[in-house]
Amino acid sequence: MFRWERSIPLRGSAAALCNNLSVLQLPARNLTYFGVVHGPSAQLLSAAPEGVPLAQRQLHAKEGAGVSPPLITQVHWCVLPFRVLLVLTSHRGIQMYESNGYTMVYWHALDSGDASPVQAVFARGIAASGHFICVGTWSGRVLVFDIPAKGPNIVLSEELAGHQMPITDIATEPAQGQDCVADMVTADDSGLLCVWRSGPEFTLLTRIPGFGVPCPSVQLWQGIIAAGYGNGQVHLYEATTGNLHVQINAHARAICALDLASEVGKLLSAGEDTFVHIWKLSRNPESGYIEVEHCHGECVADTQLCGARFCDSSGNSFAVTGYDLAEIRRFSSV
């Protein structure tokens, strides 16, 4: 069972964007950072374990040549082997900051030359893979940035061309030294998934076709791809082959966020039906097939959810954001 803990107030509310919550745990400092997007700004908050807000500040998208301020599409902390960077994407470009958000170390402007006059230009979908940070774009390309151990000498090292539709989300997991391992998956507005092997050069391993609905959120855990779709379903695929093992009718409306507690294999799903569910993923020791068990369901009444994240790697607490909701709601197990 989970209970509603003390909420963390926001200055505004959360924009109606999928995956609109990022969480960074800082156990050494007994702090948790939260990041939420609202229009042209991103709100960064730090809170003590009891949910007591300690600090709050705003980041704004870098101005371009346009008349109106650019809208932010996502904010996400990327945990690299040697540093943590905060990445902010917008309709203008990609901004990278030190983890506290005070120092910008890199700016990449989006090239709108290939876009048609009626096509929106934006970046969306952020994940760290080794010493790389991968960011999706409106064109379907994934930009791969090589991150140094310190300093601002960040380099765009590669562009991955597996998609024809805008990227929605990217998920990664450590490769753990295995050969030919599938350690990154990208999703797009058509529901297509591309599975990659990271490295000095990223390699496309397989494509998992869509079926007419977008895939707003995707996660990867021990070779299992969890994909949340616009029809409320969660699909579990074998990453190396792309084979579908499990199909869950998880929500009555579109899924807006997935997250994984990596230590225990718990999957968090949030949908526009106001529900949050927790699932336990595992493999049958004899057949190797993927299995799933429903652990918990929570209704956040009268709220269009748009973000959900575990607050710890063991899945004992989670937080959610909602459109027009001026707080981050926290839940913990009892």
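The backbone N, Cα and C atoms fix where each Cβ goes, glycine too.
The Cβ of Trp107 (mutagenesis position) has Lys62, Gly93, Ile94, Gln95, Met96 as same-chain neighbours under 8 Å, each 6 or more residues away in sequence. When secondary structure is read from DSSP and collapsed to three states, Trp107 (mutagenesis position) falls in the strand class. Swiss-Prot gives this note for the published mutagenesis Trp107 to Ala: Decreases cross-linking.
Around the Cβ of Trp196 (mutagenesis position), the same chain contributes Leu160, Gly162, Ala182, Asp183, Met184, Val185, Thr186, Phe202, Thr203, Leu204, Leu205, each under 8 angstroms and 6 or more positions distant in sequence. Record note (Swiss-Prot), mutagenesis Trp196 to Ala: Slightly decreases cross-linking. The unchanged residue is displayed.
While the structure shown retains the original residue, Swiss-Prot records the mutagenesis experiment Trp221 to Ala with this note: Decreases cross-linking. Classification of Trp221 (mutagenesis position) by DSSP places it within a strand.
Per Swiss-Prot, mutagenesis Trp279 to Ala is noted as: Abolishes cross-linking. Decreases ERK signaling pathway activation. Abolishes inhibition of EGF receptor degradation after EGF stimulation. Around Trp279 (mutagenesis position), the same-chain residues six or more apart in sequence whose CB sits under 8 Å from its CB are Val234, Ile248, Ala250, Lys266, Leu267, Leu268, Ser269, Val292, Glu293, His294, Cys295, listed in sequence order.
Spatially close to Lys280 (mutagenesis position) yet at least six residues away along the chain are Val264, Gly265, Lys266, Leu267, Val292, Glu293, His294, Cys295, judged by Cβ distances under 8 angstroms. DSSP assigns Lys280 (mutagenesis position) to a strand in the three-state reduction. The mutagenesis experiment Lys280 to Arg is recorded by Swiss-Prot, whose note states: Decreases cross-linking. Abolishes ubiquitination.
Other Cβ atoms within 10 Å of the Cβ of Gln304 (mutagenesis position) number 17 in total over all chains. Per Swiss-Prot, mutagenesis Gln304 to Ala is noted as: No effect on cross-linking.
A distance of 27 Å separates the Cα atom of Trp221 (mutagenesis position) from that of Gln304 (mutagenesis position). Counting every protein chain shown, 19 other Cβ atoms lie within 10 Å of the Cβ of Trp221 (mutagenesis position).
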